[in-house]
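Listed features, source Swiss-Prot:
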- 59-196: domain 'MPN' (DOMAIN)
- His142 to Ala: No effect on CSN complex integrity but impaired CUL1 derubylation (MUTAGEN)
- His142, His144, Asp155: Zn(2+) binding site (BINDING)
- His144 to Ala: No effect on CSN complex integrity but impaired CUL1 derubylation (MUTAGEN)
- Cys149 to Ala: No effect on CSN complex integrity and no effect on CUL1 derubylation (MUTAGEN)
- Cys149 to Ser: No effect on CSN complex integrity but impaired CUL1 derubylation (MUTAGEN)
Amino acid sequence: MEGSSSAIARKTWELENNILPVEPTDSASDSIFHYDDASQAKIQQEKPWASDPNYFKRVHISALALLKMVVHARSGGTIEIMGLMQGKTEGDTIIVMDAFALPVEGTETRVNAQSDAYEYMVEYSQTSKLAGRLENVVGWYHSHPGYGCWLSGIDVSTQMLNQQYQEPFLAVVIDPTRTVSAGKVEIGAFRTYPEGHKISDDHVSEYQTIPLNKIEDFGVHCKQYYSLDITYFKSSLDSHLLDLLWNKYWVNTLSSSPLLGNGDYVAGQISDLAEKLEQAESQLANSRYGGIAPAGHQRRKEDEPQLAKITRDSAKITVEQVHGLMSQVIKDILFNSARQSKKSADDSSDPEPMITS
């Protein structure tokens, strides 16, 4: 029973995050893990990304690396964490095959790597090569607990510095709080543009919910980087390691509830939504009664998408709560209905008491 429940939980996680096995599903599929030193050196010499800021368009992440990053991010709670990713490049795709955590000091809004973290980084990379893992560091990951996957001003500066000296380099952001609330991994992969690079004003990034106290930081820097498409894969080499990791953590999938574990996060979302509504109402009132008519008309047109975004945020909160309730109902039916049915059957099989006049 335990083995089947573990397998079902892991299969559900793989389906929700669209983790696909490498085809064909035999030892030949593990060729993706083969590191060709000559081809990687050739790419480093050619540097195709130097002439095209949007050269890299896709990220291919192994299921093992994804699970390690999510577990690490979740272990930090409301404190930001940081780690590095190892892999290689293949055309316009960055392939992430493994990840490791860094000993860093984090807060609820930023994470800082000190000298001991850099020493650990160098030592880990050297030891990996001695163990036969020739992949280089291809990026860094960190968490944004509860406020979405995007790059802050500090993140943009860090990524620009890394791209200047360690190309090819990738930035991945994971939101562990929204991951628990939504039921699938909330993740984003980004690369920054060179300093001074201009993009068109009609460039629109995918909409996501940003807390009111983070909107300014998001808006100032949102045109300094672009996002990459993320896909996941697993091979026969991953299967055993995934089993070992999953056997340790799968019980949490069934025993935890986003409604209980994320209560503070949901309360914060509702409070943030109320502040956004008050702000929109204030701006709408000013546009109606303040200034001359054309200016007021222009501001009113700008308010419409803001209200639409607030509606989206409200719908997102509602859907996540409904999903949480549905999962609780399903678990109740799965684990309690059989016990209740057995109890009812036992009660009906008891002999009826004799009635004497």
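Note that Cβ sites are derived from N, Cα and C of the backbone, with glycine treated the same way.
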- Task: Round to the nearest Å and give the CA-to-CA distance linking His144 (mutagenesis position) with Asp155 (Zn(2+) binding site).
- Result: 11
- Query: How would DSSP class Asp155 (Zn(2+) binding site) in three states?
  - Reply: helix
- Quick one: give me the count of other CB atoms within 10 A of the CB of His142 (mutagenesis position). 25
- Task: Round to a whole number and give the Cα-to-Cα distance in Å for the pair Asp155 (Zn(2+) binding site) and Cys149 (mutagenesis position).
- Result: 11
- Please work out the number of neighbouring Cβ atoms within 10 Å of the Cβ of His144 (mutagenesis position), leaving out its own Cβ. 23
- Message: In whole Å, how far does the CA atom of Cys149 (mutagenesis position) lie from that of His142 (mutagenesis position)?
- Response: 10
- Task: Provide the number of Cβ atoms within 10 Å of the Cβ of Asp155 (Zn(2+) binding site), excluding the reference atom itself.
- Result: 23
